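Annotated features in Swiss-Prot:
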MUTAGEN   C16 to A  No effect
BINDING   C20, C23, C29, C122  [4Fe-4S] cluster binding site
MUTAGEN   C23 to G  Loss of activity
MUTAGEN   C29 to G  Loss of activity
MUTAGEN   E64 to Q  No effect
MUTAGEN   R140 to A  Decrease in activity
MUTAGEN   M144 to A  Decrease in activity due to faulty dimerization
DOMAIN    164-237  domain 'HTH crp-type'
MUTAGEN   S187 to P  Decrease in activity; no effect on DNA-binding. Trace activity; when associated with A-85
Amino acid sequence: MIPEKRIIRRIQSGGCAIHCQDCSISQLCIPFTLNEHELDQLDNIIERKKPIQKGQTLFKAGDELKSLYAIRSGTIKSYTITEQGDEQITGFHLAGDLVGFDAIGSGHHPSFAQALETSMVCEIPFETLDDLSGKMPNLRQQMMRLMSGEIKGDQDMILLLSKKNAEERLAAFIYNLSRRFAQRGFSPREFRLTMTRGDIGNYLGLTVETISRLLGRFQKSGMLAVKGKYITIENNDALAQLAGHTRNVA
């Protein structure tokens, strides 16, 4: 049974409020490993935002770090602007991801965060979270775990761009995306790409034409079925092998 104070807090917060303990992606987010008392303390500092519309930004490069953002649904892309004025995408964030970690060092965001589709986020005031984590070892440990995961993702991306050819880059991107969907309880074999082919090419250092050509090649080989933004993995082993993995995505 849900405690009465939790119900009252939901009513006061509005229709989009979901307690951390009841959130479907809590095991991927900060609440993982926290007990009910700790969850209640965390829940008290979180602001449930209204839907973030496609194209809307959570923060811009140079903005002061005030909050971290936990994605409840949707997709957020992070990007920087080069000296030449070009956009360079640095990541795609899905439900369960936290956005804003890279601002902790300097206190200012080095990048932009923009919604690729209508998204729901929880805004977590950083100073309050930092103070709370000093009193809750489990919370601090989970924060470290999440930051470690982001660092590992950055390292994997560097390796992807430095050692793999165009085919291997795209295969690794689709393979990793399917694994991330699986972690969130979605099908790892059938999913919709929320980012454009131009975004994918920008992220992987490839042209839009190359992305389209490779998707056609993957489909012709029987590895994928592609219909617009929808991807179906037909030959899981072949994709994993091309991506540099030997285990299945499921």
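Cβ atoms are placed via backbone N, Cα and C, with glycine included.
Modelled residues match the original; the substitutions are not represented.
Remember, it's a predicted structure, so these values are computed and weren't measured experimentally.
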Inset, instruction - Run through the Cβ atoms and count how many others sit within 10 Å of the one on E64 (mutagenesis position). - result: 11
Inset, instruction - Taking only the Cα atoms, work out how far C29 (mutagenesis position) lies from E64 (mutagenesis position), in Å, as a whole number. - result: 23
Inset, instruction - Please name the residue among the mutagenesis positions C29, M144 whose C-beta has the most neighbouring C-beta atoms within 10 angstroms. - result: C29
Legend entry - Per-region confidence, the domain 'HTH crp-type' (164-237) (mean pLDDT, whole number): 96
Legend entry - M144 (mutagenesis position) versus recorded positions E64, C122, S187 - nearest by Cα: C122
Inset, instruction - Which residue among the recorded positions C122, R140, S187 has the fewest other Cβ atoms within 10 Å of its Cβ, if you could check? - result: S187
